[in-house]
Amino acid sequence: MVHCAGCERPILDRFLLNVLDRAWHVKCVQCCECKCNLTEKCFSREGKLYCKNDFFRRFGTKCAGCAQGISPSDLVRRARSKVFHLNCFTCMMCNKQLSTGEELYIIDENKFVCKEDYLNNNNAAKENSFISVTGSDPSLSPESQDPLQDDAKDSESANVSDKEAGINENDDQNLGAKRRGPRTTIKAKQLETLKAAFAATPKPTRHIREQLAQETGLNMRVIQVWFQNRRSKERRMKQLSALGARRHAFFRSPRRMRPLVDRLEPGELIPNGPFAFYGDYQSEYYGPGSNYDFFPQGPPSSQAQTPVDLPFVPSSVPAGTPLGAMDHPIPGHHPSSDAQRFTDIMSHPPGDSPSPEPNLPGSMHSMSAEVFGQSPPFSSLSVNGGYGNHLSHPPEMNETAVW
């Protein structure tokens, strides 16, 4: 006797069905969900029989939008690795059904926003940022009691000015298609109250802000943002006024450049007269005063000295004359007296100063450092014809400047 796999009763009918290698009554082969008879094909799971629709609905791929099974006959859309019904693949803002190839933005892996709504919403959020506040910002929350924290956020929330917070009744007409965020309208009386409070206390505490909120009827966050913007505006005005004052002082009274020589005292970098800075030098061989005094007719009687008494070799170059070779005698100059003085200098004993070999034309005679110390700028004398007690003609003096 054959027993039915569904009802476990003996099969006495003329016909039977063989499903999953087991015998079934014809009336027992039915869907366990909808109780419909299965004649052509059936689906089995865990010993139970299902029709096609119920089987895919229960065990098939789930729709990521509605979490229901997807029938094989249903049209679906895929986004990333998820499958959606056509009715579930819509924009969450405008409920528009999205088509294949259309740009969209996915939120939370199972919600979609079309491109137009996303851009419009993003622009509106940026436009509303001047007055919108979040609870995560401690400087803008009503619970903030520290005025120093309020001042630290002045520059960040300085997007609202008194003009923006004033009365503006034509905002909706100027916005066009894009809707701007709501603006806080501050009336003239409320603005006067806030300005008076700002003049008294630029950084009000929470208690003062609560009193202002009760007096004006405005939100505490709006009052706090207004004070921050007002402080920022005052700082900007002070900076601009200080900059304008400095610029005005610079252009109105510029520094006048004076000549360099007029600002220097005599004896400084540029003294009176050429080469006068040598006059300040004193040593045991160079006395104070000018080293370039010249007397064409001989020194005055009061200043007449013999060459031996002179502390240095007199120079015949007047003050301010460029140094160079003196090849011609100066008019009015008596070479005999100068020759006599130079002869007396040259005629010292050999022990006092070394002498070059005699009778050598053009030989150089150097002054001894033991007698004259460090040689002055004109330390070499070239005399043609050697040295003698009397010079028959004016000596030609080649003077070499060493600087």
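Just so it is clear, glycine is given a Cβ too, placed from its N, Cα and C backbone atoms.
Taken from Swiss-Prot, the feature domain 'LIM zinc-binding 1' covers 4-54, and the record attributes it to sequence analysis.
Among the mutagenesis experiments that Swiss-Prot reports, CYS28 to Gly is described with the note: Disrupts ldb1-binding. Produces an active form; when associated with G-88. DSSP assigns CYS28 (mutagenesis position) to coil, not to a helix or a strand.
Feature annotation from Swiss-Prot assigns domain 'LIM zinc-binding 2' to 63-117.
If you take the C-beta of CYS88 (mutagenesis position) and look for same-chain residues 6 or more apart in sequence within under 8 angstroms, you find CYS63, ALA64, GLY65, CYS66. Annotation of the published mutagenesis CYS88 to Gly in Swiss-Prot: Disrupts ldb1-binding. Produces an active form; when associated with G-28; the original residue is retained in the structure shown.
DSSP gives ILE223 (mutagenesis position) a helix state. One mutagenesis experiment catalogued in Swiss-Prot, ILE223 to Pro, is accompanied by this note: Fails to induce chrd.
Annotation of the mutagenesis experiment TYR278 to Phe in Swiss-Prot: No effect on axis-inducing activity; when associated with F-281; F-285; F-286 and F-292.
Under mutagenesis, Swiss-Prot gives TYR278 to Ala with this note: Abolishes transcriptional activity and axis-inducing activity; when associated with A-281; A-285; A-286 and A-292.
Here the residue is the original one, but Swiss-Prot notes a mutagenesis experiment at this spot, TYR281 to Phe: No effect on axis-inducing activity; when associated with F-278; F-285; F-286 and F-292.
While the structure shown retains the original residue, Swiss-Prot records the mutagenesis experiment TYR281 to Ala with this note: Abolishes transcriptional activity and axis-inducing activity; when associated with A-278; A-285; A-286 and A-292.
Annotation of the published mutagenesis TYR285 to Ala in Swiss-Prot: Abolishes transcriptional activity and axis-inducing activity; when associated with A-278; A-281; A-286 and A-292; the original residue is retained in the structure shown.
The note that Swiss-Prot attaches to the published mutagenesis TYR285 to Phe is: No effect on axis-inducing activity; when associated with F-278; F-281; F-286 and F-292.
Under its mutagenesis entries, Swiss-Prot includes TYR286 to Phe with the note: No effect on axis-inducing activity; when associated with F-278; F-281; F-285 and F-292.
A mutagenesis experiment is reported in Swiss-Prot for this position, TYR286 to Ala, and the note states: Abolishes transcriptional activity and axis-inducing activity; when associated with A-278; A-281; A-285 and A-292.
One entry in Swiss-Prot concerns the mutagenesis experiment TYR292 to Ala. Its note says: Abolishes transcriptional activity and axis-inducing activity; when associated with A-278; A-281; A-285 and A-286.
Quoted from Swiss-Prot, the note on mutagenesis experiment TYR292 to Phe is: No effect on axis-inducing activity; when associated with F-278; F-281; F-285 and F-286.
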**Asked** Counting Cβ atoms within 10 Å across all protein chains shown, which of the mutagenesis positions CYS28, ILE223 comes out on top?
**Response** ILE223
**Request:** For the domain 'LIM zinc-binding 2' (63-117), jot down how many residues DSSP puts in helix, in strand and in coil.
**Result:** 3 helix, 20 strand, 32 coil
**Fill in**
Rounded Cα distance in angstrom between CYS28 (mutagenesis position) and ILE223 (mutagenesis position) is 77
